[in-house]
Amino acid sequence: MVAKNIKYNEEARKKIQKGVKTLAEAVKVTLGPKGRHVVIDKSFGSPQVTKDGVTVAKEVELADKHENMGAQMVKEVASKTADKAGDGTTTATVLAEAIYTEGLRNVTAGANPMDLKRGIDKAVKVVVDQIRKISKPVQHHKEIAQVATISANNDAEIGNLIAEAMEKVGKNGSITVEEAKGFETVLDIVEGMNFNRGYLSSYFATNPETQECVLEDALVLIYDKKISGIKDFLPVLQQVAESGRPLLIIAEDIEGEALATLVVNRIRGGFRVCAVKAPGFGDRRKAMLEDIAILTGGQLISEELGMKLENANLAMLGKAKKVIVSKEDTTIVEGMGEKEALEARCESIKKQIEDSSSDYDKEKLQERLAKLSGGVAVIRVGAATEIEMKEKKDRVDDAQHATIAAVEEGILPGGGTALIRCIPTLEAFLPMLTNEDEQIGARIVLKALSAPLKQIAANAGKEGAIIFQQVMSRSANEGYDALRDAYTDMLEAGILDPAKVTRSALESAASVAGLLLTTEALIAEIPEEKPAAAPAMPGAGMDY
(Lines of atoms letter the chains of each structure in order from A and count residues from 1; the text may use other names and numbers.)
(Lines give C-alpha, C1' and ligand atoms only; values in the text may rest on other atoms or scores of the structure.)
Protein backbone atom coordinates (compact mmCIF):
# COMPACT_ATOMS: atom_id res chain seq x y z
CA MET A 1 0.00 0.00 0.00
CA VAL A 2 1.28 3.48 -0.87
CA ALA A 3 2.24 5.71 2.09
CA LYS A 4 -0.18 8.55 2.85
CA ASN A 5 0.33 12.15 3.93
CA ILE A 6 -2.26 13.37 6.46
CA LYS A 7 -3.09 16.99 7.31
CA TYR A 8 -5.25 17.93 10.33
CA ASN A 9 -7.38 20.82 11.62
CA GLU A 10 -6.10 24.30 10.79
CA GLU A 11 -3.43 23.04 8.37
CA ALA A 12 -6.02 20.93 6.47
CA ARG A 13 -8.46 23.85 6.23
CA LYS A 14 -5.74 26.21 4.97
CA LYS A 15 -4.87 23.72 2.21
CA ILE A 16 -8.53 23.39 1.22
CA GLN A 17 -8.91 27.17 1.19
CA LYS A 18 -5.91 27.59 -1.09
CA GLY A 19 -7.30 25.00 -3.54
CA VAL A 20 -10.78 26.56 -3.48
CA LYS A 21 -9.33 30.05 -4.05
CA THR A 22 -7.06 28.92 -6.91
CA LEU A 23 -9.94 27.32 -8.83
CA ALA A 24 -12.41 30.13 -8.06
CA GLU A 25 -9.96 32.82 -9.24
CA ALA A 26 -9.67 31.08 -12.63
CA VAL A 27 -13.44 30.65 -12.99
CA LYS A 28 -14.88 33.90 -11.66
CA VAL A 29 -13.10 36.15 -14.19
CA THR A 30 -15.63 34.83 -16.74
CA LEU A 31 -18.73 36.12 -14.87
CA GLY A 32 -20.97 38.80 -16.33
CA PRO A 33 -21.16 40.70 -19.63
CA LYS A 34 -17.67 42.11 -19.13
CA GLY A 35 -16.19 38.83 -17.94
CA ARG A 36 -12.91 37.80 -19.56
CA HIS A 37 -11.96 34.73 -21.57
CA VAL A 38 -9.80 31.90 -20.29
CA VAL A 39 -7.41 30.18 -22.72
CA ILE A 40 -6.84 26.47 -22.08
CA ASP A 41 -3.84 24.62 -23.47
CA LYS A 42 -4.66 21.35 -25.24
CA SER A 43 -2.28 18.42 -25.71
CA PHE A 44 -3.20 18.38 -29.41
CA GLY A 45 -4.69 21.01 -31.68
CA SER A 46 -5.07 24.70 -30.96
CA PRO A 47 -5.78 26.12 -27.47
CA GLN A 48 -9.41 26.39 -26.36
CA VAL A 49 -10.85 29.85 -25.67
CA THR A 50 -13.89 29.85 -23.38
CA LYS A 51 -16.08 31.90 -21.08
CA ASP A 52 -17.87 28.83 -19.72
CA GLY A 53 -17.28 28.30 -15.99
CA VAL A 54 -17.58 24.52 -15.93
CA THR A 55 -15.19 24.13 -18.90
CA VAL A 56 -12.57 26.17 -17.02
CA ALA A 57 -13.20 24.30 -13.74
CA LYS A 58 -12.81 20.89 -15.38
CA GLU A 59 -9.31 21.82 -16.58
CA VAL A 60 -7.96 22.74 -13.12
CA GLU A 61 -5.69 20.12 -11.56
CA LEU A 62 -3.27 21.28 -8.83
CA ALA A 63 0.17 19.83 -8.10
CA ASP A 64 -0.34 19.83 -4.30
CA LYS A 65 -2.66 16.89 -3.59
CA HIS A 66 -4.26 18.45 -0.48
CA GLU A 67 -4.96 21.74 -2.23
CA ASN A 68 -6.28 19.78 -5.20
CA MET A 69 -8.93 18.19 -2.95
CA GLY A 70 -10.40 21.64 -2.26
CA ALA A 71 -10.29 22.51 -5.97
CA GLN A 72 -11.95 19.21 -6.95
CA MET A 73 -14.78 19.71 -4.45
CA VAL A 74 -15.56 23.14 -5.92
CA LYS A 75 -15.26 21.63 -9.41
CA GLU A 76 -18.08 19.33 -8.26
CA VAL A 77 -20.20 22.45 -7.52
CA ALA A 78 -19.81 23.60 -11.13
CA SER A 79 -20.47 20.11 -12.54
CA LYS A 80 -23.59 19.51 -10.41
CA THR A 81 -25.03 22.91 -11.35
CA ALA A 82 -24.33 22.18 -15.03
CA ASP A 83 -26.05 18.77 -14.70
CA LYS A 84 -29.13 20.21 -12.97
CA ALA A 85 -29.62 23.49 -14.82
CA GLY A 86 -27.08 23.50 -17.67
CA ASP A 87 -25.83 26.99 -16.79
CA GLY A 88 -24.90 29.12 -13.75
CA THR A 89 -21.64 27.26 -13.11
CA THR A 90 -19.61 30.44 -12.54
CA THR A 91 -22.25 31.84 -10.16
CA ALA A 92 -22.17 28.55 -8.23
CA THR A 93 -18.37 28.69 -7.94
CA VAL A 94 -18.44 32.31 -6.71
CA LEU A 95 -21.09 31.43 -4.10
CA ALA A 96 -19.18 28.33 -2.94
CA GLU A 97 -15.98 30.33 -2.44
CA ALA A 98 -17.85 33.11 -0.59
CA ILE A 99 -19.63 30.67 1.77
CA TYR A 100 -16.46 28.66 2.45
CA THR A 101 -14.16 31.67 3.01
CA GLU A 102 -16.57 33.36 5.44
CA GLY A 103 -17.38 30.04 7.13
CA LEU A 104 -13.70 29.23 7.60
CA ARG A 105 -13.15 32.58 9.34
CA ASN A 106 -15.86 31.67 11.85
CA VAL A 107 -14.61 28.10 12.36
CA THR A 108 -11.12 29.50 13.08
CA ALA A 109 -12.72 31.90 15.59
CA GLY A 110 -14.23 28.92 17.44
CA ALA A 111 -17.70 28.37 15.91
CA ASN A 112 -19.00 24.78 15.77
CA PRO A 113 -18.74 23.60 12.11
CA MET A 114 -21.75 21.24 12.39
CA ASP A 115 -24.01 24.02 13.72
CA LEU A 116 -22.69 26.37 11.02
CA LYS A 117 -23.64 23.81 8.36
CA ARG A 118 -27.14 23.44 9.83
CA GLY A 119 -27.55 27.22 9.78
CA ILE A 120 -26.31 27.39 6.17
CA ASP A 121 -28.78 24.69 5.09
CA LYS A 122 -31.73 26.41 6.82
CA ALA A 123 -30.83 29.77 5.27
CA VAL A 124 -30.55 28.24 1.78
CA LYS A 125 -34.03 26.73 2.14
CA VAL A 126 -35.45 30.18 3.02
CA VAL A 127 -33.71 31.80 0.02
CA VAL A 128 -34.81 29.04 -2.39
CA ASP A 129 -38.45 29.44 -1.24
CA GLN A 130 -38.16 33.19 -1.84
CA ILE A 131 -36.63 32.62 -5.32
CA ARG A 132 -39.65 30.48 -6.21
CA LYS A 133 -42.01 33.22 -4.96
CA ILE A 134 -40.43 36.07 -6.94
CA SER A 135 -39.89 34.15 -10.19
CA LYS A 136 -42.32 34.88 -13.01
CA PRO A 137 -43.29 32.42 -15.74
CA VAL A 138 -41.92 32.85 -19.26
CA GLN A 139 -44.80 33.88 -21.50
CA HIS A 140 -43.39 35.46 -24.63
CA HIS A 141 -40.98 34.69 -27.45
CA LYS A 142 -39.19 37.94 -26.51
CA GLU A 143 -38.43 36.74 -22.94
CA ILE A 144 -36.98 33.45 -24.21
CA ALA A 145 -34.75 35.41 -26.61
CA GLN A 146 -33.63 37.70 -23.75
CA VAL A 147 -32.68 34.79 -21.46
CA ALA A 148 -30.73 33.12 -24.28
CA THR A 149 -29.02 36.40 -25.26
CA ILE A 150 -27.80 37.06 -21.69
CA SER A 151 -26.53 33.50 -21.30
CA ALA A 152 -24.75 33.68 -24.69
CA ASN A 153 -22.78 36.71 -23.43
CA ASN A 154 -25.13 39.28 -24.97
CA ASP A 155 -25.12 37.72 -28.44
CA ALA A 156 -28.58 38.64 -29.80
CA GLU A 157 -28.15 36.44 -32.90
CA ILE A 158 -27.80 33.32 -30.74
CA GLY A 159 -30.64 34.46 -28.47
CA ASN A 160 -33.06 34.88 -31.37
CA LEU A 161 -32.08 31.54 -32.96
CA ILE A 162 -32.74 29.66 -29.71
CA ALA A 163 -36.05 31.46 -29.15
CA GLU A 164 -37.09 30.55 -32.70
CA ALA A 165 -36.06 26.92 -32.15
CA MET A 166 -38.03 26.75 -28.87
CA GLU A 167 -41.08 28.23 -30.58
CA LYS A 168 -40.92 25.70 -33.44
CA VAL A 169 -40.35 22.49 -31.44
CA GLY A 170 -42.06 23.38 -28.13
CA LYS A 171 -40.70 22.93 -24.62
CA ASN A 172 -40.51 19.13 -24.95
CA GLY A 173 -38.79 19.33 -28.33
CA SER A 174 -35.12 18.62 -28.77
CA ILE A 175 -32.57 21.30 -29.66
CA THR A 176 -29.16 19.98 -30.68
CA VAL A 177 -26.05 22.05 -31.35
CA GLU A 178 -23.63 21.03 -34.11
CA GLU A 179 -20.62 22.54 -35.86
CA ALA A 180 -21.39 24.03 -39.29
CA LYS A 181 -19.19 23.76 -42.36
CA GLY A 182 -19.40 27.48 -43.23
CA PHE A 183 -19.28 30.87 -41.48
CA GLU A 184 -23.01 31.27 -40.86
CA THR A 185 -24.89 30.08 -37.77
CA VAL A 186 -28.19 28.61 -38.99
CA LEU A 187 -31.25 26.83 -37.63
CA ASP A 188 -32.69 23.66 -39.20
CA ILE A 189 -36.05 22.28 -38.07
CA VAL A 190 -36.95 18.61 -38.55
CA GLU A 191 -40.71 18.35 -38.16
CA GLY A 192 -42.44 15.15 -37.14
CA MET A 193 -40.74 11.99 -35.92
CA ASN A 194 -37.31 11.40 -37.37
CA PHE A 195 -35.11 8.33 -36.89
CA ASN A 196 -31.79 7.40 -38.47
CA ARG A 197 -32.76 4.45 -40.62
CA GLY A 198 -32.98 4.86 -44.42
CA TYR A 199 -34.60 2.74 -47.15
CA LEU A 200 -33.34 -0.82 -47.68
CA SER A 201 -33.06 -0.39 -51.45
CA SER A 202 -32.45 2.69 -53.59
CA TYR A 203 -35.21 1.39 -55.93
CA PHE A 204 -37.72 2.71 -53.37
CA ALA A 205 -36.69 6.35 -54.11
CA THR A 206 -39.47 8.32 -55.81
CA ASN A 207 -37.37 11.40 -56.59
CA PRO A 208 -34.22 10.55 -58.60
CA GLU A 209 -32.67 14.00 -57.98
CA THR A 210 -32.89 14.07 -54.18
CA GLN A 211 -32.80 10.25 -53.90
CA GLU A 212 -35.75 10.42 -51.49
CA CYS A 213 -38.91 8.36 -51.23
CA VAL A 214 -41.90 10.61 -50.46
CA LEU A 215 -45.20 8.92 -49.57
CA GLU A 216 -48.28 11.14 -49.22
CA ASP A 217 -51.23 10.02 -47.05
CA ALA A 218 -49.38 6.79 -46.25
CA LEU A 219 -50.21 3.65 -44.30
CA VAL A 220 -47.58 2.39 -41.83
CA LEU A 221 -46.98 -1.30 -41.05
CA ILE A 222 -44.99 -1.80 -37.82
CA TYR A 223 -43.59 -5.28 -37.13
CA ASP A 224 -41.00 -6.27 -34.51
CA LYS A 225 -39.48 -9.31 -36.29
CA LYS A 226 -37.69 -10.02 -39.57
CA ILE A 227 -39.72 -10.46 -42.75
CA SER A 228 -38.06 -12.82 -45.22
CA GLY A 229 -40.82 -14.92 -46.82
CA ILE A 230 -43.66 -13.45 -48.88
CA LYS A 231 -46.38 -15.95 -47.83
CA ASP A 232 -47.19 -14.42 -44.41
CA PHE A 233 -46.79 -10.95 -45.83
CA LEU A 234 -49.05 -11.25 -48.89
CA PRO A 235 -52.55 -10.84 -47.34
CA VAL A 236 -51.84 -7.39 -45.89
CA LEU A 237 -50.02 -6.28 -49.08
CA GLN A 238 -53.07 -7.17 -51.18
CA GLN A 239 -55.35 -5.15 -48.88
CA VAL A 240 -53.01 -2.13 -49.12
CA ALA A 241 -52.84 -2.42 -52.94
CA GLU A 242 -56.66 -2.45 -53.10
CA SER A 243 -56.85 0.66 -50.88
CA GLY A 244 -54.66 2.55 -53.39
CA ARG A 245 -52.57 4.17 -50.63
CA PRO A 246 -48.76 4.04 -50.34
CA LEU A 247 -47.18 1.91 -47.61
CA LEU A 248 -44.22 2.34 -45.25
CA ILE A 249 -42.98 -0.91 -43.71
CA ILE A 250 -40.93 -0.71 -40.49
CA ALA A 251 -39.56 -4.07 -39.33
CA GLU A 252 -36.46 -5.51 -37.63
CA ASP A 253 -35.26 -6.38 -41.14
CA ILE A 254 -36.72 -7.21 -44.56
CA GLU A 255 -34.68 -9.56 -46.70
CA GLY A 256 -34.70 -12.30 -49.30
CA GLU A 257 -37.94 -13.02 -51.12
CA ALA A 258 -39.93 -10.32 -49.28
CA LEU A 259 -37.52 -7.50 -50.21
CA ALA A 260 -37.17 -8.78 -53.79
CA THR A 261 -40.98 -8.81 -54.23
CA LEU A 262 -41.29 -5.22 -52.98
CA VAL A 263 -38.47 -4.01 -55.27
CA VAL A 264 -39.93 -5.78 -58.35
CA ASN A 265 -43.37 -4.30 -57.54
CA ARG A 266 -41.77 -0.83 -57.38
CA ILE A 267 -39.87 -1.25 -60.70
CA ARG A 268 -43.01 -2.44 -62.49
CA GLY A 269 -44.92 0.62 -61.31
CA GLY A 270 -47.09 -1.16 -58.75
CA PHE A 271 -48.33 0.60 -55.61
CA ARG A 272 -45.86 2.87 -53.81
CA VAL A 273 -44.03 1.15 -50.99
CA CYS A 274 -40.88 1.69 -48.94
CA ALA A 275 -39.21 -0.59 -46.41
CA VAL A 276 -36.93 0.54 -43.55
CA LYS A 277 -35.27 -1.16 -40.60
CA ALA A 278 -36.64 -0.41 -37.13
CA PRO A 279 -34.66 2.19 -35.14
CA GLY A 280 -32.76 1.41 -31.92
CA PHE A 281 -31.70 -1.90 -30.38
CA GLY A 282 -33.12 -4.38 -27.86
CA ASP A 283 -35.75 -3.03 -25.44
CA ARG A 284 -35.22 0.51 -26.74
CA ARG A 285 -36.20 -0.67 -30.25
CA LYS A 286 -39.49 -2.10 -29.00
CA ALA A 287 -40.26 1.12 -27.11
CA MET A 288 -39.53 3.21 -30.22
CA LEU A 289 -41.76 1.00 -32.38
CA GLU A 290 -44.55 1.47 -29.80
CA ASP A 291 -43.95 5.24 -30.00
CA ILE A 292 -44.36 5.13 -33.80
CA ALA A 293 -47.53 3.03 -33.43
CA ILE A 294 -49.07 5.58 -31.02
CA LEU A 295 -47.96 8.52 -33.20
CA THR A 296 -49.57 7.02 -36.32
CA GLY A 297 -52.61 5.47 -34.62
CA GLY A 298 -51.59 1.94 -35.61
CA GLN A 299 -50.64 -1.20 -33.71
CA LEU A 300 -47.25 -2.80 -33.16
CA ILE A 301 -47.72 -6.25 -34.70
CA SER A 302 -45.86 -8.45 -32.24
CA GLU A 303 -46.02 -12.19 -31.71
CA GLU A 304 -45.42 -11.53 -27.99
CA LEU A 305 -48.85 -9.85 -27.98
CA GLY A 306 -50.40 -12.80 -29.82
CA MET A 307 -50.50 -11.11 -33.24
CA LYS A 308 -49.26 -12.66 -36.46
CA LEU A 309 -48.25 -10.89 -39.65
CA GLU A 310 -50.46 -13.18 -41.75
CA ASN A 311 -53.52 -11.97 -39.76
CA ALA A 312 -52.70 -8.26 -40.10
CA ASN A 313 -55.34 -6.04 -41.69
CA LEU A 314 -55.75 -2.37 -42.64
CA ALA A 315 -57.23 -1.48 -39.22
CA MET A 316 -53.90 -2.40 -37.58
CA LEU A 317 -51.86 -0.07 -39.79
CA GLY A 318 -50.88 3.43 -38.77
CA LYS A 319 -51.55 6.50 -40.91
CA ALA A 320 -49.43 9.56 -41.65
CA LYS A 321 -50.02 12.64 -43.78
CA LYS A 322 -46.51 12.39 -45.23
CA VAL A 323 -43.46 10.13 -44.97
CA ILE A 324 -40.03 11.14 -46.26
CA VAL A 325 -37.35 8.44 -46.45
CA SER A 326 -33.78 9.17 -47.55
CA LYS A 327 -30.74 6.94 -47.78
CA GLU A 328 -29.94 7.64 -44.12
CA ASP A 329 -33.11 8.59 -42.26
CA THR A 330 -36.90 8.48 -42.11
CA THR A 331 -39.29 11.28 -41.14
CA ILE A 332 -42.97 10.71 -40.35
CA VAL A 333 -44.89 14.00 -40.60
CA GLU A 334 -48.31 14.45 -38.97
CA GLY A 335 -49.02 10.96 -37.72
CA MET A 336 -52.75 10.45 -37.27
CA GLY A 337 -52.73 8.92 -33.80
CA GLU A 338 -55.16 9.94 -31.06
CA LYS A 339 -54.11 13.08 -29.18
CA GLU A 340 -55.01 11.59 -25.76
CA ALA A 341 -52.92 8.44 -26.35
CA LEU A 342 -49.99 10.58 -27.51
CA GLU A 343 -50.18 12.82 -24.42
CA ALA A 344 -50.40 9.79 -22.12
CA ARG A 345 -47.31 8.30 -23.81
CA CYS A 346 -45.41 11.59 -23.37
CA GLU A 347 -46.35 11.72 -19.66
CA SER A 348 -45.18 8.12 -19.24
CA ILE A 349 -41.78 8.97 -20.81
CA LYS A 350 -41.46 12.09 -18.60
CA LYS A 351 -42.04 9.89 -15.53
CA GLN A 352 -39.33 7.49 -16.72
CA ILE A 353 -36.93 10.45 -17.15
CA GLU A 354 -37.60 11.54 -13.55
CA ASP A 355 -37.11 8.01 -12.19
CA SER A 356 -33.99 7.19 -14.22
CA SER A 357 -30.58 7.48 -12.55
CA SER A 358 -28.54 6.93 -15.74
CA ASP A 359 -27.55 10.03 -17.73
CA TYR A 360 -27.42 7.94 -20.93
CA ASP A 361 -30.94 6.56 -20.38
CA LYS A 362 -32.23 10.06 -19.59
CA GLU A 363 -30.72 11.41 -22.81
CA LYS A 364 -32.30 8.63 -24.90
CA LEU A 365 -35.69 9.08 -23.20
CA GLN A 366 -35.47 12.84 -23.79
CA GLU A 367 -34.83 12.14 -27.49
CA ARG A 368 -37.91 9.91 -27.66
CA LEU A 369 -40.02 12.55 -25.92
CA ALA A 370 -38.82 15.23 -28.34
CA LYS A 371 -39.60 13.09 -31.39
CA LEU A 372 -43.08 12.31 -30.10
CA SER A 373 -44.09 15.76 -28.93
CA GLY A 374 -42.50 18.49 -30.94
CA GLY A 375 -39.74 17.70 -33.34
CA VAL A 376 -36.05 18.38 -33.46
CA ALA A 377 -34.23 21.67 -34.03
CA VAL A 378 -30.56 21.68 -35.03
CA ILE A 379 -28.49 24.84 -34.54
CA ARG A 380 -25.40 24.69 -36.76
CA VAL A 381 -22.73 27.01 -35.38
CA GLY A 382 -20.45 28.64 -37.95
CA ALA A 383 -17.36 30.83 -37.49
CA ALA A 384 -14.23 31.98 -39.32
CA THR A 385 -11.83 29.76 -37.33
CA GLU A 386 -12.10 26.50 -35.40
CA ILE A 387 -11.15 28.21 -32.11
CA GLU A 388 -13.91 30.81 -32.53
CA MET A 389 -16.41 28.10 -33.49
CA LYS A 390 -15.71 26.06 -30.34
CA GLU A 391 -16.02 29.16 -28.13
CA LYS A 392 -19.30 30.12 -29.84
CA LYS A 393 -20.61 26.55 -29.54
CA ASP A 394 -19.97 26.69 -25.76
CA ARG A 395 -22.06 29.86 -25.57
CA VAL A 396 -24.88 28.35 -27.65
CA ASP A 397 -24.92 25.30 -25.34
CA ASP A 398 -25.15 27.55 -22.26
CA ALA A 399 -27.90 29.65 -23.81
CA GLN A 400 -29.89 26.57 -24.81
CA HIS A 401 -29.76 25.11 -21.29
CA ALA A 402 -30.59 28.46 -19.68
CA THR A 403 -33.64 28.80 -21.92
CA ILE A 404 -34.94 25.32 -21.06
CA ALA A 405 -34.40 26.12 -17.34
CA ALA A 406 -36.31 29.42 -17.72
CA VAL A 407 -39.29 27.68 -19.31
CA GLU A 408 -39.32 25.09 -16.49
CA GLU A 409 -39.20 27.34 -13.40
CA GLY A 410 -39.61 30.91 -14.63
CA ILE A 411 -37.33 33.96 -14.72
CA LEU A 412 -35.81 36.43 -12.26
CA PRO A 413 -34.19 39.87 -12.57
CA GLY A 414 -30.62 39.07 -13.68
CA GLY A 415 -27.15 40.36 -12.89
CA GLY A 416 -27.19 38.92 -9.34
CA THR A 417 -30.20 41.14 -8.47
CA ALA A 418 -32.55 38.28 -7.50
CA LEU A 419 -30.20 37.04 -4.75
CA ILE A 420 -29.91 40.60 -3.39
CA ARG A 421 -33.73 40.78 -3.22
CA CYS A 422 -33.73 37.66 -1.00
CA ILE A 423 -31.56 39.39 1.67
CA PRO A 424 -34.48 41.11 3.56
CA THR A 425 -36.38 37.79 3.77
CA LEU A 426 -33.32 36.03 5.20
CA GLU A 427 -32.69 38.89 7.66
CA ALA A 428 -36.25 38.50 8.94
CA PHE A 429 -35.64 34.75 9.40
CA LEU A 430 -32.43 35.14 11.49
CA PRO A 431 -34.13 35.81 14.89
CA MET A 432 -36.00 32.50 14.54
CA LEU A 433 -32.71 30.61 14.94
CA THR A 434 -32.04 30.14 18.67
CA ASN A 435 -28.63 28.45 18.32
CA GLU A 436 -25.95 31.17 18.03
CA ASP A 437 -23.69 29.20 15.66
CA GLU A 438 -26.65 28.31 13.41
CA GLN A 439 -27.42 32.02 13.25
CA ILE A 440 -23.80 32.67 12.24
CA GLY A 441 -24.22 30.00 9.50
CA ALA A 442 -27.30 31.82 8.17
CA ARG A 443 -25.38 35.13 8.26
CA ILE A 444 -22.64 33.51 6.15
CA VAL A 445 -25.26 32.82 3.43
CA LEU A 446 -26.63 36.35 3.89
CA LYS A 447 -23.20 37.80 3.13
CA ALA A 448 -22.55 35.37 0.24
CA LEU A 449 -25.76 36.41 -1.58
CA SER A 450 -24.07 39.64 -2.70
CA ALA A 451 -20.94 37.85 -4.04
CA PRO A 452 -22.15 37.28 -7.65
CA LEU A 453 -23.20 40.96 -8.05
CA LYS A 454 -19.90 42.17 -6.57
CA GLN A 455 -17.95 39.89 -8.94
CA ILE A 456 -19.92 41.09 -12.00
CA ALA A 457 -19.12 44.68 -10.94
CA ALA A 458 -15.43 43.85 -10.33
CA ASN A 459 -15.14 42.25 -13.78
CA ALA A 460 -16.59 45.49 -15.21
CA GLY A 461 -13.87 47.48 -13.39
CA LYS A 462 -16.16 48.82 -10.64
CA GLU A 463 -16.05 48.64 -6.83
CA GLY A 464 -18.39 45.77 -5.90
CA ALA A 465 -19.31 47.07 -2.41
CA ILE A 466 -20.49 50.44 -3.79
CA ILE A 467 -22.58 48.79 -6.55
CA PHE A 468 -24.09 46.45 -3.92
CA GLN A 469 -25.16 49.39 -1.70
CA GLN A 470 -26.72 51.16 -4.69
CA VAL A 471 -28.71 48.06 -5.74
CA MET A 472 -29.85 47.44 -2.13
CA SER A 473 -31.29 50.96 -1.96
CA ARG A 474 -33.37 50.52 -5.14
CA SER A 475 -36.76 48.90 -5.82
CA ALA A 476 -37.47 45.20 -6.46
CA ASN A 477 -36.46 44.62 -10.10
CA GLU A 478 -33.85 47.37 -10.34
CA GLY A 479 -30.27 46.21 -10.63
CA TYR A 480 -26.88 47.00 -12.11
CA ASP A 481 -26.47 46.65 -15.89
CA ALA A 482 -22.71 46.05 -16.16
CA LEU A 483 -22.72 46.17 -19.96
CA ARG A 484 -24.02 49.75 -20.04
CA ASP A 485 -22.74 50.77 -16.56
CA ALA A 486 -26.22 51.88 -15.47
CA TYR A 487 -28.94 51.05 -12.94
CA THR A 488 -32.12 49.86 -14.61
CA ASP A 489 -35.25 47.71 -14.28
CA MET A 490 -33.71 44.34 -15.16
CA LEU A 491 -36.95 42.73 -16.38
CA GLU A 492 -37.74 45.64 -18.71
CA ALA A 493 -34.14 45.75 -19.97
CA GLY A 494 -34.31 42.01 -20.72
CA ILE A 495 -31.51 41.14 -18.27
CA LEU A 496 -32.96 37.89 -16.96
CA ASP A 497 -31.76 34.81 -15.10
CA PRO A 498 -33.65 31.50 -15.06
CA ALA A 499 -34.91 30.75 -11.52
CA LYS A 500 -33.76 27.13 -11.84
CA VAL A 501 -30.18 28.22 -12.60
CA THR A 502 -30.00 30.61 -9.61
CA ARG A 503 -31.59 28.04 -7.29
CA SER A 504 -29.34 25.17 -8.43
CA ALA A 505 -26.22 27.35 -8.14
CA LEU A 506 -27.01 28.28 -4.52
CA GLU A 507 -28.01 24.75 -3.48
CA SER A 508 -24.90 23.12 -5.01
CA ALA A 509 -22.57 25.81 -3.61
CA ALA A 510 -23.96 25.57 -0.07
CA SER A 511 -23.92 21.76 -0.13
CA VAL A 512 -20.22 21.47 -1.00
CA ALA A 513 -19.09 24.50 1.06
CA GLY A 514 -20.87 23.00 4.08
CA LEU A 515 -19.05 19.69 3.60
CA LEU A 516 -15.69 21.45 3.31
CA LEU A 517 -16.32 23.45 6.52
CA THR A 518 -16.94 20.24 8.48
CA THR A 519 -13.70 18.65 7.21
CA GLU A 520 -11.02 18.06 9.89
CA ALA A 521 -8.48 15.85 8.11
CA LEU A 522 -7.12 15.32 4.60
CA ILE A 523 -5.45 12.11 3.45
CA ALA A 524 -3.42 12.03 0.23
CA GLU A 525 -0.81 9.73 -1.29
CA ILE A 526 2.81 10.80 -0.96
CA PRO A 527 4.08 11.23 -4.53
CA GLU A 528 6.85 8.79 -5.39
CA GLU A 529 10.14 10.35 -6.37
CA LYS A 530 11.19 8.90 -9.70
CA PRO A 531 14.94 8.30 -10.11
CA ALA A 532 16.67 10.66 -12.51
CA ALA A 533 17.39 9.24 -15.96
CA ALA A 534 20.94 7.95 -16.46
CA PRO A 535 23.22 10.31 -18.44
CA ALA A 536 23.82 9.41 -22.09
CA MET A 537 26.89 7.37 -23.00
CA PRO A 538 29.72 9.24 -24.73
CA GLY A 539 28.99 9.42 -28.44
CA ALA A 540 25.29 8.62 -27.93
CA GLY A 541 24.41 12.12 -29.09
CA MET A 542 25.46 11.03 -32.62
CA ASP A 543 27.57 14.15 -33.12
CA TYR A 544 29.73 13.00 -35.98
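Placed from the backbone N, Cα and C atoms, the Cβ positions cover glycine too.
Here the original residues are kept at every noted site.
Under the heading ATP binding site, Swiss-Prot lists 30-33, Lys51, 87-91, Gly415, 481-483, Asp497, citing sequence analysis as support. The Cβ of Asp497 (ATP binding site) has 30 neighbouring Cβ atoms from other residues within 10 Å, across all protein chains displayed.
Counting only same-chain residues six or more apart in sequence, the Cβ atoms lying under 8 angstroms from the Cβ of Val124 (variant position) belong to Val445, Leu506, Glu507, Ala510. One natural variant named in Swiss-Prot is Val124 to Ala, and its note says In strain: L2.
Counting every protein chain shown, the number of other Cβ atoms lying within 10 Å of the Cβ of Ile131 (variant position) is 23. Quoted from Swiss-Prot, the note on natural variant Ile131 to Val is: In strain: L2.
For Arg132 to Lys, Swiss-Prot lists a natural variant annotated as follows: In strain: L2. Of all Cβ atoms in the shown protein chains, 13 besides its own fall within 10 Å of the Cβ of Arg132 (variant position).
Counting only same-chain residues six or more apart in sequence, the Cβ atoms lying under 8 angstroms from the Cβ of Gly88 (ATP binding site) belong to Thr81, Ala402, Asp497, Pro498, Val501, Thr502, Ser504, Ala505. DSSP assigns Thr30 (ATP binding site) to coil in the three-state reduction, placing it in neither a helix nor a strand. Using a 10 Å Cβ-Cβ cutoff, Gly415 (ATP binding site) registers 28 neighbours.
The two recorded residues, Gly32 (ATP binding site) and Ile131 (variant position), have Cα atoms 20 Å apart.
Thr90 (ATP binding site) has a Cβ environment of 29 other Cβ atoms inside 10 Å.
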